[in-house]
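Working notes for the structure below.
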Amino acid sequence: MDIIKKIKKSKSLWAILPSLNATDIEEALSVSSEYYHNTGTSLISDQEYDILMDRLKELNPSSKIFAQVGAPVKGKKVKLPFWMGSMNKIKADEKAVNKWLNEYSGPYVISDKLDGISCLLTIKNNKTKLYTRGDGTYGQDITHLLGLINIDIGLLEEIDQDIAIRGELIMSKKNFEKYQEIMANARNMVGGIVNSKPESVNKDHAADVDLIFYEVIKPNDKLSRQLKILKEWGLKVVYYNIYKTFDVNILESVLSERKKKSGYEIDGIIVTDNNKHVRNISGNPSYSFAFKGDTPTIDTVVKRVIWTPSKDGVLVPRIKFKKVRLSNVDLEYTTGFNAKYIVDNKIGSGAIINVVRSGDVIPYITHVVKPAKKPDLPNIEYVWDKNGVNIILADINDNETVIIKRLTKFMRNIGAENISEGITTRLVEAGFDTIPKIINMTEEDFLTIDGFQERLAEKIYNNLQNSLDNLDILTLMDASNIFGRGFGTKKFKKILDVYPNIVNQYTKETDNIWRKKLLDIEGFDTITVNKFLGEMPNFQKFYKVINKTITIKPYISEVNSEGIFQNQTVVFTGFRNADWQKFIENEGGKVSGSVSKNTSLLVYNDGEESSAKYQKAKQLGIKTMTKSSFSKKFEK
């Protein structure tokens, strides 16, 4: 789950993809697949899943991940009477599509790829069964849902032969509208229903689930005939059309149209050769493939790498390339991630890179098509960090860009309005290049700054003084930037909640005592504690200087040390409530986004016992409470 959390925290998967190795990607794919197929929960998007699969093919083409179908069933499982495979995927790649077309002469059935829960329905000796796909070999028996979901059982009873048919349990866009406030998407909704125990299924919710069929396994025939048989039986059938031929452009057009017009969520289209084929008993059929389209990318030539120091002195690469137009937008810059990426991929003038617009917003490099002769590194002194990932200015404290960024951060963090990086730059250029110098500035001093008129000088001065009047030790620790990367309000708050006077009480002689105390705080390891205490003497010196000019207010913890949620972890599902989160934290607890063995309480929407988090909480024996019960008990 650590890799999944890393992906979720990133602005875009492309931003962290270069840092993931094959093992990382296999973990992310395995965990997300397990959640997707066993709980109905999508930890990552379909696009992110496909990107990770493509990257894994580059790093480890023989990975076991590529042989997996679905995910192993959790809980009671049954052997499926027929193999339930998946589909090979082809992107918007003209060569790959043409290669497939050369093998299969058509005609072709193009149908919707429904984004629901894959299942198998069988009738044998007049006995009807319904199964989930599971891992293709073993699934769950969910026959109990047949009397609850939106399917006419009478139609099945009229079928007077043994059959095996595949379909998708899915909720229509229209039906899902009533649930969109409590569930992220229709698939998660259906997944929760499917994974509920028979006695816990919400019947009203289940009644909104359709079963759409798309394959007749037994009796076998060409696909168009299979779909016709399903219609003759009166069952709901996937949307499809028959084509004499097609190309990539037609597939893109069909996909775009179906995403707009389909009454159900689809995550692609399925292309099948419309001739009779021997059904495969393992792997995926060669005569069909899934087409999901492709995120537009384009090759371009690197002009240079621009290195800019961060407030911590880390030199951050930004790549300027020959201007290109992608998705109707002109692009000429992208992130270079870090120095290691630039060096490993030899990115410099003349390199050819492939660029994608992530989410149609930010451009990222997907891969390097042709490296430069050598990487484009900065012409200033720098050192590598201990991990060999970033390069850092050799002389951080005297770099003007670093000084400006640190001062800007200080002003922003203390709440000094209108003191932007532009204003800070002018102050530094005028010689006011330290925090003590700036907080001691008079209104007359501001008037000496180039471009400052009386009104602006008065405004900036008053805003600064107002923020300094309310400055407490927590804000000062965060704004100072003395403790460096990895430290922010949350970590400082954790320390001050327990030891509010640590700044005044710490001495070198008591270092070992404080080290033991801080290691007892949740989330603090040896590296964090060593870094914090290592910088404490520097912060104490800074604090004394600042305290001569203004009075720093002490930190007053809002946390009740004997609170009713002391050392407890609460999870909300189906809703968010900032006031309740603050209440729980002030009472000594914390709010998490996922259910685990460390969860103390799950609060869920009334009637939402079918949600994946609720089911997991019950499996782990975690206490649960409805939203209305929580409100009645704790809101006054």
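Just so it is clear, glycine is given a Cβ too, placed from its N, Cα and C backbone atoms.
Don't look for the substitutions in this one, it keeps the originals.
Quoted from Swiss-Prot, the note on the mutagenesis of Tyr36 to Ala is: 90% loss of nick sealing activity in vitro. Complete loss of ligase adenylation activity in vitro.
DSSP assigns Asp46 (mutagenesis position) to a helix. Asp46 to Ala appears in Swiss-Prot as a published mutagenesis result, with the remark: Complete loss of nick sealing activity in vitro. 98% loss of ligase adenylation activity in vitro.
As a published mutagenesis entry, Tyr49 to Ala appears in Swiss-Prot alongside the note: No effect on nick sealing activity in vitro. 98% loss of ligase adenylation activity in vitro. Other Cβ atoms within 10 Å of the Cβ of Tyr49 (mutagenesis position) number 19 in total over all chains.
According to Swiss-Prot, the experimentally introduced change Asp50 to Ala is described as follows: No effect on nick sealing activity in vitro. Complete loss of ligase adenylation activity in vitro. Within its own chain, Asp50 (mutagenesis position) has Lys89, Lys292 as residues 6 or more apart in sequence whose C-beta sits under 8 angstroms from its own.
Less than 8 angstroms from the CB of Lys113 (mutagenesis position) sit Met87, Ile266, Asp267, Gly268, Ile269, Ile270, Ala290, Lys292, each of them six or more residues away in the same chain. What Swiss-Prot says about the mutagenesis result for Lys113 to Ala is this: Complete loss of nick sealing activity in vitro.
Annotated active site, N6-AMP-lysine intermediate per Swiss-Prot: Lys113, in sequence order, evidence recorded as similarity to another entry.
The domain 'BRCT' feature in Swiss-Prot is assigned to 560-636; the stated evidence is sequence analysis.
The DSSP breakdown of the domain 'BRCT' (560-636) into helical (H, G, I), extended (E, B) and coil residues amounts to 25 helix, 16 strand, 36 coil. Mean pLDDT for the domain 'BRCT' (560-636) in this predicted model: 84. The Cβ neighbour count for Asp46 (mutagenesis position), using a 10 Å radius and every protein chain shown, is 13. In this structure, Lys113 (mutagenesis position) is part of a beta strand by DSSP.
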